[in-house]
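Visitor: Taken from Swiss-Prot, the feature domain 'TBDR plug' covers 51-176. Under the heading domain 'TBDR beta-barrel', Swiss-Prot lists 187-915, citing sequence analysis as support. For the mutagenesis experiment Asp251 to Ala, the note given by Swiss-Prot reads: Nearly complete loss of binding to human transferrin (TF). What Swiss-Prot says about the mutagenesis result for Lys358 to Ala is this: Wild-type TF binding. Quoted from Swiss-Prot, the note on the mutagenesis of Lys467 to Ala is: Binds about 50% TF. Quoted from Swiss-Prot, the note on the mutagenesis of Asp722 to Ala is: Binds about 50% TF. Here the residue is the original one, but Swiss-Prot notes a mutagenesis experiment at this spot, Arg825 to Ala: Binds about 75% TF.
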Amino acid sequence: MQQQHLFRFNILCLSLMTALPAYAENVQAGQAQEKQLDTIQVKAKKQKTRRDNEVTGLGKLVKSSDTLSKEQVLNIRDLTRYDPGIAVVEQGRGASSGYSIRGMDKNRVSLTVDGVSQIQSYTAQAALGGTRTAGSSGAINEIEYENVKAVEISKGSNSVEQGSGALAGSVAFQTKTADDVIGEGRQWGIQSKTAYSGKNRGLTQSIALAGRIGGAEALLIHTGRRAGEIRAHEDAGRGVQSFNRLVPVEDSSNYAYFIVKEECKNGSYETCKANPKKDVVGKDERQTVSTRDYTGPNRFLADPLSYESRSWLFRPGFRFENKRHYIGGILEHTQQTFDTRDMTVPAFLTKAVFDANKKQAGSLPGNGKYAGNHKYGGLFTNGENGALVGAEYGTGVFYDETHTKSRYGLEYVYTNADKDTWADYARLSYDRQGIGLDNHFQQTHCSADGSDKYCRPSADKPFSYYKSDRVIYGESHRLLQAAFKKSFDTAKIRHNLSVNLGFDRFGSNLRHQDYYYQHANRAYSSNTPPQNNGKKISPNGSETSPYWVTIGRGNVVTGQICRLGNNTYTDCTPRSINGKSYYAAVRDNVRLGRWADVGAGLRYDYRSTHSDDGSVSTGTHRTLSWNAGIVLKPTDWLDLTYRTSTGFRLPSFAEMYGWRAGVQSKAVKIDPEKSFNKEAGIVFKGDFGNLEASWFNNAYRDLIVRGYEAQIKDGKEEAKGDPAYLNAQSARITGINILGKIDWNGVWDKLPEGWYSTFAYNRVRVRDIKKRADRTDIQSHLFDAIQPSRYVVGLGYDQPEGKWGVNGMLTYSKAKEITELLGSRALLNGNSRNTKATARRTRPWYIVDVSGYYTVKKHFTLRAGVYNLLNYRYVTWENVRQTAGGAVNQHKNVGVYNRYAAPGRNYTFSLEMKF
């Protein structure tokens, strides 16, 4: 309905009408000087924002590829460097196990790429003894950041968007397309990036090629990386370190003489006994080496690491003439290797270890006796698997991990910029993804110092030893997804409706193989010398009557440790779990005029799993997730926000397989973990920038942990059945999050344009921890996953035309709260004992970083950064947490904590080229 505009004739109107002819005449007189100006069109690519999916944006962070470049993100640890409340979970062997958010980590924080879940952190039981706390890798595959267009980090329950795993938050990556490389108005694009990071001697080389011919287009990205371990502050590794090593010395006993028959040229005992040899015994000798070469629990430096990565991404496609329809494909292959040596394992035997093993083994024939002048050949003791190991060789423990990801898929995208049909946007995609983690443990005892990973026992190296153990874990997904978006108005209310559907066939497979040992022995016998003139000789080891022995070449013995069906770590029966899942989600973000925005979402998930192993806790799970949010806008400069959301995590494949204690376990019913998030915030915004402060409350229940069902018998609590993964814990946390960016020119226009400041703060407090009464032998939930409270303050300048810029960042972290590391364990007898996650916690620390960039002719950008500018000595909690009980591969028997020191002053450089 059109409104009628009434025209009222008055003195003012008459005056204007009278003046108009004269004005028109003047314009006509000057028309000869008029020029038609060209039409200027300004186009900008749509950037992902915090409020794209959820109206409040509370708890969300969005980073574009440009942001990643500016922050010099070269690996997973750089991604959240300046984002308090989000931390990387160290896997313990150079890799990572995802992120920790709001007290939860690993599989409780969802990780997806284009909606496809990445591999779970699968921790298998470890072999008894040794240094390992997990038999498998426990890592989560890392993402190639040069392939990333944008990343959205959500803190708080987020299953309505990301499904299972988003119990405490989610990290969602979006892959680049050809448009991200091809410049506006061009038909092709080339991007190259060369970067070096001093903290780990990391080198990155990436090149992206994209082109468009007619409707056809394609993108190709290749990235290679090579790096070492993250080096600690130089002060942590200064000096030298000493250790004891067992060396051979002559036995002082009067009855320790012998003759080797093979060394007696004429074979006559009587002739050769005039020059007998003396037995050897072990004695500790103090030796000194550099801190880099030292092995043992008191090692100052981190374990050496060799890291390599190769990634290919290929995205071909065809865009139809009207540009509404697009059909494309994606092929991705990424392989990363993490090869490390555990140098906390002493390379050399000591007298204490030698004597203890020898005592345990009893009498060892030939001990102390050697051939030739090779005195070390007489020092050997009992080792693993009944093998004898010599003091001559050093021990090396190596972990070689290879992470391989392969993905290919098809997609159809419909985009309607005119918004005049049933959908503004629709996407139908099919992805087939396989991710495998190959974890190979090797223990060598066949080289001089233990550093040779490739040495093997041989007949000419008696008492040498080798052990291999390999666990290969893989997951596969065949995922079909559909997404629809539509904006429309009803009664002056703007709706932004989206519908998401998905169906997945998945599989999990763990193979335990190459589990064997090899050892080299020697031929030895103690003989009776031939009679002398018919007289029997009985040697007693004295100088005049030495022993008469034979020492010959031995052989190599190989023994298999793998067993089938014994339900312990040595069981090498393949583990397989398969299943299907589907989901349906709907979300509507509504704009109620200029005063308020309201949003709500609902999602239904279904998962069914099965296995050939009857002990696996498979089954069917149905879950419903939702969220709701509101933004009140009383003024142009103030927003009041509030949101609630739920999250869930279905039992992981490792939890479904269960804990095997040598008996045939029974399958148990495991319910999904659940979470409920409440969050309220206030946002100040304007020409000055924006500042947001929020308070959150996260409650977790039915947390899954290993333990027993409890029962009361004769008035006492006792365990029922076998150990299993059970729903047993609940917890609640609260916290504060502050985020802001200030444009100083907007605050005061006298200041130059381009100056800005940033501020971020996060604090979490544990409010409640409970254990179910019908569970026992349960460890209370320890919040070692909480990052200590942290402030990040920045001051920067970007030249208005984007030619150059500089930025300084101050990061201050508080100490790790001791209360977050203390807990109790419910014992089988009904009592409990106090526990502690780890023996150490970190102190407060601060660092200053400075970075900048300079662009030459719009094609070349040089970036540089100085991190820990003041060369401050500090230790992060994320590093020390590797010694905590909740660590994936817990570091045990740590003597000194220098090895966890953060890098000192270090530099990063990169050169970007765009054409």
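Just so you know, the numbers here start at 1 and follow the chain as drawn.
Each Cβ is built from the backbone N, Cα and C atoms, and glycine gets one as well.
Could you place the listed features in the three-dimensional structure?
Guide: Within the model, the domain 'TBDR plug' (51-176) shows a mean pLDDT value of 93, rounded to a whole number.
Cβ neighbours within 10 Å of Asp251 (mutagenesis position), excluding its own Cβ and spanning all shown chains: 16.
Mapped onto three states, the DSSP output places Lys358 (mutagenesis position) in helix.
Mapped onto three states, the DSSP output places Lys467 (mutagenesis position) in strand. Proximity of Lys467 (mutagenesis position) to non-local residues of its own chain (separation of 6 or more, Cβ distance below 8 Å) is seen for Glu384, Asn385, Phe441, Gln442, Gln443, Tyr516, Tyr517, Gln518, given in sequence order.
Secondary structure from DSSP puts Asp722 (mutagenesis position) in a beta strand.
Within 10 Å of the Cβ of Arg825 (mutagenesis position) there are 16 other Cβ atoms, across all protein chains. Arg825 (mutagenesis position) carries a strand DSSP state (E or B).
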Visitor: Using Cβ-Cβ distances, find the residues under 8 Å from Lys358 (mutagenesis position) that belong to the same chain and are at least 6 apart in sequence, listing them in sequence order.
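Guide: When sequence neighbours closer than 6 are ignored, Lys358 (mutagenesis position) has Leu364, Asn367, Thr381, Asn382 within Cβ distance under 8 Å.
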Visitor: Would you mind pulling the DSSP three-state label for Asp251 (mutagenesis position)?
Guide: coil
Visitor: Pull the DSSP breakdown for the domain 'TBDR plug' (51-176) and write it out as helix, strand, coil residue counts.
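Guide: Secondary-structure composition of the domain 'TBDR plug' (51-176): 20 helix, 40 strand, 66 coil.
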